[in-house]
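Q: According to Swiss-Prot, the protein has these features:
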- 70-110: domain 'LDL-receptor class A 2' (DOMAIN)
- 111-151: domain 'LDL-receptor class A 3' (DOMAIN)
- 356-395: domain 'EGF-like 1' (DOMAIN)
- 702-750: domain 'EGF-like 3' (DOMAIN)
- W89 to F or R: Complete loss of entry of Semliki virus into the cell (MUTAGEN)
- D92 to A: Complete loss of entry of Semliki virus into the cell (MUTAGEN)
- D94 to I: Complete loss of entry of Semliki virus into the cell (MUTAGEN)
- E117 to A: Complete loss of interaction with Semliki virus spike glycoprotein E1 (MUTAGEN)
- P129 to A or H: Complete loss of interaction with Semliki virus spike glycoprotein E1 (MUTAGEN)
- W132 to A: Complete loss of interaction with Semliki virus spike glycoprotein E1 (MUTAGEN)
- K825 to R: Insensitive to MYLIP-triggered degradation; when associated with R-828 and R-839 (MUTAGEN)
- K828 to R: Insensitive to MYLIP-triggered degradation; when associated with R-825 and R-839 (MUTAGEN)
- K839 to R: Insensitive to MYLIP-triggered degradation. Insensitive to MYLIP-triggered degradation; when associated with R-825 and R-828 (MUTAGEN)
Amino acid sequence: MGTSALWALWLLLALCWAPRESGATGTGRKAKCEPSQFQCTNGRCITLLWKCDGDEDCVDGSDEKNCVKKTCAESDFVCNNGQCVPSRWKCDGDPDCEDGSDESPEQCHMRTCRIHEISCGAHSTQCIPVSWRCDGENDCDSGEDEENCGNITCSPDEFTCSSGRCISRNFVCNGQDDCSDGSDELDCAPPTCGAHEFQCSTSSCIPISWVCDDDADCSDQSDESLEQCGRQPVIHTKCPASEIQCGSGECIHKKWRCDGDPDCKDGSDEVNCPSRTCRPDQFECEDGSCIHGSRQCNGIRDCVDGSDEVNCKNVNQCLGPGKFKCRSGECIDISKVCNQEQDCRDWSDEPLKECHINECLVNNGGCSHICKDLVIGYECDCAAGFELIDRKTCGDIDECQNPGICSQICINLKGGYKCECSRGYQMDLATGVCKAVGKEPSLIFTNRRDIRKIGLERKEYIQLVEQLRNTVALDADIAAQKLFWADLSQKAIFSASIDDKVGRHVKMIDNVYNPAAIAVDWVYKTIYWTDAASKTISVATLDGTKRKFLFNSDLREPASIAVDPLSGFVYWSDWGEPAKIEKAGMNGFDRRPLVTADIQWPNGITLDLIKSRLYWLDSKLHMLSSVDLNGQDRRIVLKSLEFLAHPLALTIFEDRVYWIDGENEAVYGANKFTGSELATLVNNLNDAQDIIVYHELVQPSGKNWCEEDMENGGCEYLCLPAPQINDHSPKYTCSCPSGYNVEENGRDCQSTATTVTYSETKDTNTTEISATSGLVPGGINVTTAVSEVSVPPKGTSAAWAILPLLLLVMAAVGGYLMWRNWQHKNMKSMNFDNPVYLKTTEEDLSIDIGRHSASVGHTYPAISVVSTDDDLA
C-alpha cells in the first residue's frame, strides 16, 4: 500500500474514533451552557448568579443543592433573612432585602444626616441636600422642606414681580412681558433714548450707527425700513443653486417650497402656492400634508398632527379573556366553550379530550412558575419581574432595557431592578429623579442683543451680558466661569467672565464669517465651531492664538456642534443635501456618519454624557429624537407642530431637555425620556438662537493628557485629544495649522508649500535642494533644510566592474523570494480585515518612531498626518 493510501486510512480511522461535541445533534446529550451559566440537571441553562441564592430556579431544584452557607462581604449589609445587599442601599428609602429589614425603623431611626444635608423631620429617616429646601419642589415625603419658606427676597438690582419672581431691572418697562404676569410693564412712562441712540417702533433703543446698515436690529425691523432709510435693505445672502432665498434673507432647500410647512422666518416659502390635493391612494392629514394610505391606522403617528391615528377601529374583535376564536374563523364568547353545544362550524369549541380537564394538577403543567387552567387547555405565567422565554419556562426580565425606567444608573436584579445616581447627584425619593447636589442649575441663552440667565429652581431671571449686536452661538467653560459667544454681525467669537458686573467682554477669535455653533472643550481648553459660509469646522485655543480647519470637505450646511473631551469625540449636524449627523475624533481623524436616515433639518444637537446618548432637533420634521453614541437605538422623544414649530437649539440636565423655538420665541422644557411634562420657561424673546445649562456637573472633570508629561504634549502647535476607540488608542496627537504637516517626530510642523529646484555646479559636482515656504503663521518657525548629494562623474567605467556582482545578488534575492512564496503557501494564515485591528496593530508597531518620552500620545502612523493636512489645506 502506498504512502498516500496509508495516510487516507489513518485519517478515516481518526474521524470515526474522534469524540463528538456535547452539543452535536443526534447524540442525545444536553446542550452545553455558556461559562457564565449554570446547567440544571434537566439541561436548562440559568445565569450563574442564581446558583445558591436561596431560590430554586431549576425546576428540579438542582441549583440549590450542595450549597455552602453564604457569608456576606464586609461592604454588605446582612438582611435578617441572611440576604446580602450593598451597605449603601441601607436606609435609602427603597427596600432591597426581601424581608425589608434594610429599611426597618430599628436600622434607620438613628440615621445621621451628612454635612450639607437636612433632616426631613423627627419622624423621618430621610435626608436631603440643603439646596433642595424651599426650591419649590416637595423632596421630603412629608413636604416639610417646603414649609415656612416665606417670600423670596430679590436683590437690589432686581425687580420683584407680582408672582414673587425676581427679574433683572433692565427688563422693567422694556416692552416685553418678562414676569409672565405683566407686572414689569405696569405704570411705565413713555421710553426715551439717548442722544446717540435710535428708538425702534417697539420703543427699544439701539445705537444710531446700527440704523440703515442692512442688518435689522429692531425686533420690528424699523431701523431698516423704507421710511427710515429711503430704500429697501440690501440682502447680501446668496443661496446655492439647490436652495431658494427667503424674503427674510435665509436659504432653504428648494424642495421645501410649497410643501405646506413654513420654513422661512417670514413664511415666504408658502406664499402663492397652488392648492394641494392628495392622490386617491394617499391620506390627507389635517395640516394638508399627504401620506400613503397604507400608513393610516397603523399604530404609528405618520402625520405630524397625528390625524392618521384618529377614529381608528380595532378590526380584530376576538381579543380579550372573554373571547374564543374558532379554528374555522368565528369568534364566540368563552362561555360557549365546552358547553356540549356546537358553536364553531368545525366543533373546535368542544374538544373531547380537553374539556373539563385541569392540566395544572400534574407537574404544574410543566410550568416553571404559575400554571393557569383554561376552559380548553392551560397557559403558563410568571411572577412579577419574570417573563416566559418559551411557552413554559420563566426567565428574568431585564427592566434596565426600558428607556427611562431609572433616572441615571439601572442595576438589573433577579425579578426586579435597582436605580442609583451618578457621582454628584442624589435621588429624590418623591420623584425617583437624580437631582444635582450643590448650586442651583440655570439656563443661559442668547437673545440676539443680550445674553440672559434663568434659574431652574427659583426661576430668577436676569441679564448677564447686554449691548450685543447679533449673538447666535453660545457655550461656557464652567470651571473657569467664562462665557463664549459668536456674533454674526461682527464675525467674531467673544468671551466674558460670568460674574463680571461691568459687562466687559473680549474678542477672542476673528474672521469667523458665519458662525452657526460653538463648543468649548473644558478639559483641553480649546473651542470648536462650525462656519456655514466657509463650509468648515475649526478648532482654536481658548485665547485664539492657535487655530486651524479641522474639516473643510464634504460639508454642506454645518450647523450645531458638541464635544466630549473625555472620550475624544466631536459631533456635528449638517442640514445640507443629504442631511446628516456626523462624528469624528477631536483631532480630525476617524470621521464617520452617525445619523443619515429620516433626517431633514437637524438644527440643534446636545450630548447626554451620563446616558451616553445624542439628542437632536429636526425643524422640518418638528421632532426631538435621540440615539446612542454609535448611532444605534434610535428613539423619538417628542413630535409636535405646536412646541417644535421651528426649534433651534437644545440642552439637557438631569431628566429634562430644554430647547429654544424660533417661531414661538420661547424656551420649553420636557422629560427627556418620554417628552411629557411640557412646560414653558421663558417667552417673548427676540430672535433667541442658542441655549446651555450652567452647572458644574454639566462638564465632568477629566485629565488633560497634553499637560501630563510636558507642556502642550511637546507639540509645536496644537495638542488635540485623540478618539478613544480601544485600549491602544493614543491619548492625544499633535496638529499643525492649515498649510502645514506634522513632521516624522510627531511634534513639529513643516510647511506643505515646499518647492524643490535642482542646480548643477561643475566645480562641486553637487545638486542643491532649496525649499521655499509660504506665509508662516505666528508661533511656527519653519527651517529650510539644504542637503548635498554627491553626483558621480559622467562617463565613468566603475559601473561595469560591479555589474556581475549586482546580477549575482539579484539572482540570490529572487531565489529567496521564491522559497518564501513556497513556504507561505504551505502555512496556515489568518486574515484580519477589521480596520480597527489593522489600525491598532500598525500603531503598536510604529508607536516609538521619533516620539518623545511621553507614551500617552502620538501621531497616527497608519493614517498619514501629512496627507490629511494636505486635504485640509
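Cβ coordinates are placed from backbone N, Cα and C, and glycine is handled just like the others.
I would like each feature placed in context: is it buried or exposed, what are its neighbours, and how far apart are things?
A: Secondary structure of the domain 'LDL-receptor class A 2' (70-110) per DSSP (helix as H, G, I; strand as E, B; remaining residues coil): 10 helix, 6 strand, 25 coil.
The average pLDDT computed for the domain 'LDL-receptor class A 3' (111-151) is 80.
Sequence-distant contacts of the domain 'EGF-like 1' (356-395) (same chain, six or more residues past either end, CB-CB distance under 8 Å): 44, 59, 324, 334, 337-338, 349, 414-416.
Sequence-distant contacts (6 or more apart, same chain, Cβ under 8 Å) of W89 (mutagenesis position) comprise F77, D96, D102, K418.
Its Cβ taken as reference, D92 (mutagenesis position) is surrounded by 19 other Cβ atoms within 10 Å in the chains shown.
There are 13 other Cβ atoms within 10 Å of the Cβ belonging to D94 (mutagenesis position).
When Cβ atoms from all protein chains are considered, those within 10 Å of E117 (mutagenesis position) total 17, not counting its own.
Summarising the environment of P129 (mutagenesis position), the number of other Cβ atoms within 10 Å of its Cβ, over all protein chains shown, is 20.
For W132 (mutagenesis position), the count of additional Cβ atoms within 10 Å of its Cβ stands at 22 [all protein chains shown].
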Q: Within the same chain, where does the domain 'LDL-receptor class A 3' (111-151) have neighbours whose Cβ lies under 8 angstroms from its own Cβ atoms, ignoring anything closer than 6 residues to its ends? I mean 6 or more beyond.
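A: For the domain 'LDL-receptor class A 3' (111-151), the sequence-distant neighbours (Cβ-Cβ under 8 Å, at least 6 residues beyond its ends) are 91, 93, 105, 164, 426, 428-431, 435, 437-440, 457-459.
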Q: Using only C-alpha positions, which one of D92, D94, P129, W132 is spatially nearest E117 (mutagenesis position)? These are the mutagenesis positions in the record.
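A: Closest recorded candidate to E117 (mutagenesis position) by Cα: P129.
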Q: Taking just the CA atoms, what is the gap between W132 (mutagenesis position) and D92 (mutagenesis position) in Å?
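A: Cα-Cα distance, W132 (mutagenesis position) to D92 (mutagenesis position): 17 Å.
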Q: Work out how many Å separate P129 (mutagenesis position) and D94 (mutagenesis position) at their Cα atoms, rounded off.
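A: Rounded to a whole number, the Cα-Cα distance is 18 Å.
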